[in-house]
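J.: Here you go, one structure.
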Amino acid sequence: MASTPRIVIIGAGIVGTNLADELVTRGWNNITVLDQGPLNMPGGSTSHAPGLVFQTNPSKTMASFAKYTVEKLLSLTEDGVSCFNQVGGLEVATTETRLADLKRKLGYAAAWGIEGRLLSPAECQELYPLLDGENILGGLHVPSDGLASAARAVQLLIKRTESAGVTYRGSTTVTGIEQSGGRVTGVQTADGVIPADIVVSCAGFWGAKIGAMIGMAVPLLPLAHQYVKTTPVPAQQGRNDQPNGARLPILRHQDQDLYYREHGDRYGIGSYAHRPMPVDVDTLGAYAPETVSEHHMPSRLDFTLEDFLPAWEATKQLLPALADSEIEDGFNGIFSFTPDGGPLLGESKELDGFYVAEAVWVTHSAGVAKAMAELLTTGRSETDLGECDITRFEDVQLTPEYVSETSQQNFVEIYDVLHPLQPRLSPRNLRVSPFHARHKELGAFFLEAGGWERPYWFEANAALLKEMPAEWLPPARDAWSGMFSSPIAAAEAWKTRTAVAMYDMTPLKRLEVSGPGALKLLQELTTADLAKKPGAVTYTLLLDHAGGVRSDITVARLSEDTFQLGANGNIDTAYFERAARHQTQSGSATDWVQVRDTTGGTCCIGLWGPLARDLVSKVSDDDFTNDGLKYFRAKNVVIGGIPVTAMRLSYVGELGWELYTSADNGQRLWDALWQAGQPFGVIAAGRAAFSSLRLEKGYRSWGTDMTTEHDPFEAGLGFAVKMAKESFIGKGALEGRTEEASARRLRCLTIDDGRSIVLGKEPVFYKEQAVGYVTSAAYGYTVAKPIAYSYLPGTVSVGDSVDIEYFGRRITATVTEDPLYDPKMTRLRG
């Protein structure tokens, strides 16, 4: 067998052992798995996990992980018994809000290919006789959910992979990570150094300690979560012949933050209905492997009965039969939580070859392991990992204070019904643009992303609702789609289309790539030919080696060796920094290149609208005519005495520019434009109007409209790919592909009734079959109809009808050519 890289996996829990198995399946054979605990019971979260697997999730990625986990554990058998008991899952509603949310969740299930159905109260009780039918309003049943035997699965995976040559070393504590030349070289243990080409930390709630060994911030917080077992329940006698047997579905009562499973004739109850209990792993004491047992392990803390008593009372109301039993034993078990609730996956930006797979629960374990194995062996995962990427957080989101507060908030809200736009109440105002004071004066309604305060609309524009033509007034929204929205956005869209508006674009990531090797780097990473004269601005894509879209960016060549990039967050930053480091280290002096994140030190105003040129001419002597600054060109100008880089581009589809200056000059630039714009009716406009105008123009948004799971032709972005270019990452994979030949294509949908507004991720049906899901959606104020985008089979044509399911209601939509607004680009080039 050919030699493969030396892999060291830290952690022999459900993720680490699954990863070893997935790597073996792909032909990698030089693998060592370490754990500080005994292999038969490592003592991490896996060892006490109750094993409930509910697959349905708002995230396509997380649902994909869960589906594969079920599939794999079902196939992992010994003596004819698998590691997954597919009893099904039942989620019940005791409030109208929860019942509506179950309808939405059923939509997610349909979108992600998971079978489920809504049950009436009577059907819930028939399926689960112990339920108190009087308080149940309905339920969601997913037959393929069930119970994972996580600890047993770990032992079978160890047995299987050991026979394939994997080395396991239990009771082995990691004391450090060896490195040389910016790359991992080994793992230090008390017994010596284990050489390694790749190290993967699957250390669970110890993950932050392992990361700290290389100076890496791993943003997870260990939190204790309560779990109890009851004494025998009389109504359960004779139902299960195994001590941990179960025949009833796993049960979730999210209105009270509770879940349930059978343990033979006893019940297991998990509760999030208590105060957050953060755990400092340094207080757990020295690890003593010889003392680990089922009831004594580092991840299992003493039970605090007083925290559980309200949950016990709620349990007896939901399941009256449990009133005849008592709490027999319980514990506070440690799990990992993160600032946004997602797992932490991928390669460290600090050290090449050091990977993490942390904050992963049993539900997603095998799916995550598969994705990580694909990433290691091929350089990409078949499942898009953007929302799980360890590099996704901004620096301000990696501080211990931020990680602690937000992770505890996620614990409190874990079962809450949260709107997609639901803002955090705290921490806020972490990052504000230089225009923030002016935004507040204008009554901005702020939402937060990446730590940035982003205005969505301005109350100062409310009076415009009485001035604008009646056809611009949007229809009344239902309660859900109406949350965190305002009709004022329509007025802001109207002013953008008919006069001029100022948009704060500061939070969008800006990178400077410079040095003699800058062009070489960008040519290899992007799909466009960037060998253009200074002043050129280019829209282009970053692809992975299989042709998946890993990002879309704009590149402005400011000089021979300096480029400004408009990127998509810290994932792009880490990608460019790593590529620049590799090129600089491996090349000659002429290959030297550096990447700087300039976002915090700069700011940007999008000045857009048919009167934008009239406005800017009042405060600048520079030539902003079509000849003076052509479409997709940049130049240095002076506006109101302030040095500015102006780029002629617009993501709202109107004449205008992105105007960049240093942060210290930002408020002066805003004030100069604002004052000069008063005769032209200038307004400040927010992200709500921006999103609507973007969709009317057919512009894609990375992370929703396209990911690594889509190629440029499927996404309708073939124009951004220059196949005549000598080389770029992903080029080989795109050979022979065309938009017309794509098996699926991103399509524009317009809602037939003109008033039903969806938000995203709703399933799309064609001829009664779920064939896609909504990627982006908004009300189109200019076109006076709701808009949605969805990937649909290539056989679906313009003019065909589809149905979008929204809270259980089917909404008819028509496949429409895009863009809906200004397809000939006359407004942009005006």
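Using the three backbone atoms N, Cα and C, a Cβ is placed for every residue, glycine included.
Nope, none of those substitutions made it into this model, it's the original residues.
Found this in Swiss-Prot, in case it helps:
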BINDING   14-15, 35-36, 45-48, Leu52, Val174, Tyr259, 360-363  FAD binding site
MUTAGEN   His225 to Gln  Reduces catalytic efficiency 3-fold and substrate affinity 30-fold
ACT_SITE  His225  active site
MUTAGEN   Tyr259 to Phe  Reduces catalytic efficiency 225-fold and substrate affinity 25-fold
ACT_SITE  Tyr259  active site
MUTAGEN   Asp552 to Asn  Reduces activity 3-fold
MUTAGEN   Asp552 to Ala  No effect on the activity
ACT_SITE  Asp552  active site, for 5,10-methylenetetrahydrofolate synthesis activity
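I'm curious about the neighbourhood of these features; can you describe it?
T.: DSSP assigns Thr363 (FAD binding site) to a helical segment in the three-state reduction.
Spatially close to His225 (mutagenesis position) yet at least six residues away along the chain are Gly270, Ser271, Tyr272, Met277, Asn332, Gly333, Ile334, Phe335, Phe411, judged by Cβ distances under 8 angstroms.
Around Tyr259 (mutagenesis position), taking its Cβ as the centre, 22 other Cβ atoms fall within 10 Å, counting all chains.
In the three-state DSSP scheme, Tyr259 (mutagenesis position) falls into the strand class.
Taking all protein chains in view, 26 other C-beta atoms sit within 10 angstroms of the C-beta of Asp552 (mutagenesis position).
Following the DSSP three-state reduction, the secondary structure of Asp552 (mutagenesis position) is strand.
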J.: Report the member of Ile14, Leu52 (the binding-site residues) whose C-beta atom has the most other C-beta atoms within 10 angstroms.
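T.: Per the Cβ count within 10 Å, the most buried is Ile14.
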J.: State the Cα to Cα distance, in Å, between Tyr259 (mutagenesis position) and Ser45 (FAD binding site), rounded to an integer.
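T.: That comes out at 17 Å between the alpha carbons.
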J.: Between Ile14 (FAD binding site) and Asp552 (mutagenesis position), find the distance joining the two CA atoms and give it rounded to the nearest Å.
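T.: So the alpha carbons of Ile14 (FAD binding site) and Asp552 (mutagenesis position) sit roughly 35 Å from each other.
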J.: With every protein chain in view, what's the tally of Cβ atoms within 10 Å of the Cβ of Asp35 (FAD binding site), excluding that atom itself?
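T.: For Asp35 (FAD binding site), the 10 Å Cβ neighbour count is 29.
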J.: So, three-state DSSP: helix, strand or coil for Ser45 (FAD binding site)?
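T.: In three-state terms, Ser45 (FAD binding site) counts as helix.
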J.: Round to the nearest Å and give the CA-to-CA distance linking Thr363 (FAD binding site) with Asp552 (mutagenesis position).
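T.: Approximately 32 Å lies between the Cα of Thr363 (FAD binding site) and that of Asp552 (mutagenesis position).
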J.: Only counting partners 6 or more residues apart, tell me which same-chain residues put their Cβ under 8 Å from the Cβ of Trp361 (FAD binding site).
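T.: Same-chain residues close to Trp361 (FAD binding site) (Cβ under 8 Å, separated by 6 or more) are Ser45, Ala49, Phe335.
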J.: Would you find the one among the binding-site residues Ser45, Ser47 whose Cβ has the most company, meaning other Cβ atoms within 10 Å?
T.: Ser45
J.: For the C-alpha pair, I'd like the distance in angstrom between Asp552 (mutagenesis position) and Leu52 (FAD binding site), rounded off.
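T.: Each residue's Cα considered, Asp552 (mutagenesis position) and Leu52 (FAD binding site) end up 38 Å apart.
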